Amino acid sequence: MSGPCGEKPVLEASPTMSLWEFEDSHSRQGTPRPGQELAAEEASALELQMKVDFFRKLGYSSTEIHSVLQKLGVQADTNTVLGELVKHGTATERERQTSPDPCPQLPLVPRGGGTPKAPNLEPPLPEEEKEGSDLRPVVIDGSNVAMSHGNKEVFSCRGILLAVNWFLERGHTDITVFVPSWRKEQPRPDVPITDQHILRELEKKKILVFTPSRRVGGKRVVCYDDRFIVKLAYESDGIVVSNDTYRDLQGERQEWKRFIEERLLMYSFVNDKFMPPDDPLGRHGPSLDNFLRKKPLTLEHRKQPCPYGRKCTYGIKCRFFHPERPSCPQRSVADELRANALLSPPRAPSKDKNGRRPSPSSQSSSLLTESEQCSLDGKKLGAQASPGSRQEGLTQTYAPSGRSLAPSGGSGSSFGPTDWLPQTLDSLPYVSQDCLDSGIGSLESQMSELWGVRGGGPGEPGPPRAPYTGYSPYGSELPATAAFSAFGRAMGAGHFSVPADYPPAPPAFPPREYWSEPYPLPPPTSVLQEPPVQSPGAGRSPWGRAGSLAKEQASVYTKLCGVFPPHLVEAVMGRFPQLLDPQQLAAEILSYKSQHPSE
């Protein structure tokens, strides 16, 4: 069927048609022109190679593929070739099954598992043989066992049978019973013997052995059967089942003495039941299972499993075995914490990029330079502010010795809260610079925490505090809100400066029930007017001086509190009251801190 306008019909590929069928049908649409014969041969060779590679990926060998292609032809479609390969592979598998492989293949080993081991052609040993090979040989003193079962009056052969059966039930295969040969004679009233046929049955099974005995001049000559018993048990590294201690044999040879002490298994008969002790060598010796084994069982297999299982609440103090817990020794939490504390290395001082530790003088000078730079920024900002400017209720405050603060999200300098608290600062927690650098909001929260530590609960009136005195060009237009709350809201935008020195509180303030209640605002003053500088402590410095020296000490104290904890600054400035150089004081503070690490 030809297409419209004389075009050749285009063969559509069905979804089930393979790639090779589509290429074969496409190549059969027309004979190639003479100029394309070479290209067609190369294409057919490439197509054949692709077919071979495809079938080899499916697991068929090159020999099988070529034999099938010779049988069906090179132009055979993929499905036909694949069907023939399946039949050929099935026949090959039958041939392999009928003809045994002379060299068995090695087992596959997972990647990283090392070299594969040679196949073990020997059949695995049964579980009973493995169990019996781990058990010690048993040598039974037949005369002692029979007389014990007969209550020392009758030679009861049934007692020997009970003992032998007990060891057979436990998996022992090497059992030997020694009995004097004269016990095979007919019983007499003075020598009663019961169940004598058991001796012959055990002898047929090669379990019982008769020791030699004979009559000489009408008298019975009996060999010492105990020496047979101890000697065989010693040479076979087994155990001796008897209630006799063989004192005479212990004195003959020293190795026998030790062997009898360690390998003697005593027993009891309770109503035709053979019962050896569970602890043959005493309470602190091995158990009966380990006593009868060549290699003792591990502790996990010996211990009795805990009846509570996973619900056990005794922890590491439980004396029973928990298979779900790791076998390594466990320690308590306190012991682990102590071990970790001993293993953890001490913290070394931080180093700079060149690997050198910063000296105290360079560290203090750099920090003080940053503090002075922030103070200059605050002065510039305050000088640019005009008294008449008003930004929708927002107020900018200025003091000559203030420190510049950035809004939330910016970077600022640390701020010392010593001027707001007239009490001693030894009990205040140290506020890190990272916490105070996050902005005025975090400053308010830090100061709230500091005041909360001193004041206790909301219902407890704390000690009198020096209030924060705000300077506003608008006088009473500011609402009477909490000092820090109004301060935080008024400084929400732009850069502001917080004064470092404040005038003392008025002589009489009404007591506040809560620390957040505001103090009455002072009379309005000009923004550019510099307030009188007061030293900390309402006109009295902590070092007992007044005047210009106290003012200079207060300034140095304020700067150092922005770098070091206040209690360290007070301690060092108290020791060196005449020293006013910030760098030297910083070096002394670092030296004092190294000498008193606990403070």
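Cβ atoms here come from the backbone N, Cα and C positions, even for glycine.
Small disclaimer: the values here were computed from a predicted structure and weren't measured.
For Asp226 (mutagenesis position), other Cβ atoms within 10 Å of its Cβ number 19. Annotation comment: Swiss-Prot describes Asp226 as Mg(2+) binding site.
Across all of the domain 'RNase NYN' (135-290), the predicted model scores a mean pLDDT of 92. The domain 'RNase NYN' annotation in Swiss-Prot covers 135-290, and the record cites sequence analysis as its basis.
Quoting Swiss-Prot on the mutagenesis of Asp141 to Asn: Abolishes RNase activity. Over all protein chains present, the Cβ of Asp141 (mutagenesis position) has 27 other Cβ atoms lying within 10 Å. In the three-state DSSP reading, Asp141 (mutagenesis position) counts as strand.
Experimental mutagenesis is annotated in Swiss-Prot for Cys157 to Ala, with the remark: Does not inhibit antiviral effects. Secondary structure at Cys157 (mutagenesis position), taken from DSSP and collapsed to helix, strand or coil, is helix. Summarising the environment of Cys157 (mutagenesis position), the number of other Cβ atoms within 10 Å of its Cβ, over all protein chains shown, is 26.
DSSP classifies Asp226 (mutagenesis position) as helix under the three-state reduction. According to Swiss-Prot, the mutagenesis experiment Asp226 to Ala carries this note: Loss of pre-miRNA RNase activity, IL17A mRNA instability and antiviral effects; when associated with A-225. Loss of IL1B mRNA instability; when associated with N-141.
Around the Cβ of Lys311 (mutagenesis position), the same chain contributes no residue under 8 angstroms that is 6 or more positions distant in sequence. DSSP assigns Lys311 (mutagenesis position) to a helical segment in the three-state reduction. Among the sequence features in Swiss-Prot, the mutagenesis site Lys311 to Gly is noted as follows: Inhibits transcriptional activity; when associated with G-312.
One mutagenesis experiment catalogued in Swiss-Prot, Cys312 to Gly, is accompanied by this note: Inhibits transcriptional activity; when associated with G-311. Sequence-distant contacts of Cys312 (mutagenesis position), defined as residues of its own chain at least six apart whose C-beta falls under 8 angstroms from its C-beta, comprise Cys306, Cys318, Phe320, His322.
Among the sequence features in Swiss-Prot, the mutagenesis site Lys317 to Gly is noted as follows: Inhibits transcriptional activity; when associated with G-318. Look at Lys317 (mutagenesis position): DSSP puts it in a helix. Taking the Cβ of Lys317 (mutagenesis position) as reference, no residue of its chain lies under 8 Å away while being at least six apart in sequence.
Swiss-Prot lists Cys318 to Gly among its mutagenesis entries, and the accompanying note reads: Inhibits transcriptional activity; when associated with G-317. In this view, Cys318 (mutagenesis position) is surrounded by 13 other Cβ atoms within 10 Å of its Cβ, with every protein chain counted.
On a Cα basis, Asp141 (mutagenesis position) lies 8 Å away from Asp226 (mutagenesis position). If you take the Cα of Cys157 (mutagenesis position) and the Cα of Asp141 (mutagenesis position), they are about 12 angstrom apart, rounded to a whole number.
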